[in-house]
Amino acid sequence: MEYQHWLREAISQLQASESPRRDAEILLEHVTGRGRTFILAFGETQLTDEQCQQLDALLTRRRDGEPIAHLTGVREFWSLPLFVSPATLIPRPDTECLVEQALARLPEQPCRILDLGTGTGAIALALASERPDCEIIAVDRMPDAVSLAQRNAQHLAIKNIHILQSDWFSALAGQQFAMIVSNPPYIDEQDPHLQQGDVRFEPLTALVAADSGMADIVHIIEQSRNALVSGGFLLLEHGWQQGEAVRQAFILAGYHDVETCRDYGDNERVTLGRYYQ
């Protein structure tokens, strides 16, 4: 079967996807090892029998809703290719907004940055790649996530990052940071979106929090006060309807200069503040 023939068939079978053509192209790129430009320019290239079998198996899994990133084992974030697994969240484009806001507020001089609940290491590795002069500490309470983030750091040859197993601040007693960032669990366990799309295949522990999704956010806001240098920043990603509640939590905890930034879809996505000791 030719590349172009397989693409046509795959696109027709993936109409339930938000991006059937791109999904099909990614699977074809993954199995053949060819780039998109080659595939489109040489569409008459023949697939081997083995490639056809691999593609059919992947197509079935994608048709059943399994995330593309789980099928290929890789997701790009901040132009960094990251290994992913069902043990962690798949990095989302909107989380790059958190990285942008963090970079804009880091001091010019070298400093220490903490990423709580690092998962794949996406946020921490993006910051480390942009600020090689800074020391980044990334923590996660799940051993599989810690191993995956360490694998990503090693694969990308990023040296200015230390990845530890820690339940939020439990392994960080006495340490202080100029900035703390986190994309914590923030979805209400009753949210119907948990039964839709990619999140069905992701760990609930990385998605769901008590108190209508606010429990971990409030915990981080309160505990970060002891871990920030005076004037240090805390930046948190949250749900698009949680902006007001998160701002109030920052203010109640005594943070200053509290503001919420919008994501690429113009939704409130990242709230930040400064804490003065």
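Placement of Cβ uses the backbone N, Cα and C atoms for every residue, glycine included.
Keep in mind the model shows the original residues, not the substituted ones.
Fair warning: this is a prediction, and the values are worked out from it, not measured in the lab.
Under the heading of mutagenesis, Swiss-Prot lists Leu40 to Ala and annotates it as follows: 60% of wild-type RF1 methylation activity. Under the DSSP three-state reduction, Leu40 (mutagenesis position) is assigned to helix.
Listed in Swiss-Prot is the mutagenesis experiment Ala41 to Arg, annotated as follows: 7% of wild-type RF1 methylation activity. Strongly reduced affinity for S-adenosyl-L-methionine. Around Ala41 (mutagenesis position), no same-chain residue six or more apart in sequence has its CB under 8 Å from its CB.
According to Swiss-Prot, the mutagenesis experiment Phe42 to Ala carries the following note: 40% of wild-type RF1 methylation activity.
For the mutagenesis experiment Glu44 to Arg, the note given by Swiss-Prot reads: 33% of wild-type RF1 methylation activity. Its Cβ placed at the centre, Glu44 (mutagenesis position) has 8 other Cβ atoms within 10 Å.
In Swiss-Prot, the entry for mutagenesis Glu44 to Ala states: 62% of wild-type RF1 methylation activity. The structure shown retains the original residue.
Summarising the annotation, Swiss-Prot assigns S-adenosyl-L-methionine binding site to Gly117, Thr118, Gly119, Thr120, Gly121, Asp140, Trp168, Asn183. In three-state terms derived from DSSP, Gly121 (S-adenosyl-L-methionine binding site) belongs to neither a helical nor a strand segment and is classed as coil. For Gly121 (S-adenosyl-L-methionine binding site), applying a Cβ distance below 8 Å and a minimum sequence separation of six or more within one chain yields Leu82, Asp115, Ala138, Leu148, Ala149, Gln150, Asn152, Ala153, Ile161, Ile163.
The secondary structure of Asn183 (mutagenesis position), as reduced to three states from DSSP, is coil rather than helix or strand. The Cβ of Asn183 (mutagenesis position) has Leu89, Thr95, Leu98, Gly117, Gly119, Ile123, Leu236, Glu237 as same-chain neighbours under 8 Å, each 6 or more residues away in sequence. Experimental mutagenesis at this site is recorded by Swiss-Prot as Asn183 to Ala, annotated: Less than 2% of wild-type RF1 methylation activity.
Per Swiss-Prot, the feature substrate binding site maps to Asn183, Pro184, Pro185, Tyr186. Every protein chain shown contributes to the tally, and the Cβ of Pro185 (substrate binding site) ends up with 20 other Cβ atoms within 10 Å.
All protein chains included, Trp168 (S-adenosyl-L-methionine binding site) registers 19 other Cβ atoms within 10 Å of its own Cβ. Distances between the Cα of Phe42 (mutagenesis position) and those of the binding-site residues Thr118, Thr120, Asp140, Trp168, Pro185 are shortest for Thr120. Closest in space to Leu40 (mutagenesis position), of the binding-site residues given as Thr118, Thr120, Pro184, Pro185, is Thr120, taking the CA atom of each residue. Of all the recorded positions listed here (Leu40, Gly117, Thr118, Pro184), it is Leu40 whose C-beta has the fewest other C-beta atoms within 10 angstroms. Residues Gly117, Thr118, Gly119, Thr120, Gly121, Asp140, Trp168, Asn183, recorded as contacting S-adenosyl-L-methionine, have a largest CA-CA distance of 16 Å.
Closest in space to Trp168 (S-adenosyl-L-methionine binding site), of the recorded positions given as Glu44, Pro184, Pro185, is Pro184, taking the CA atom of each residue.
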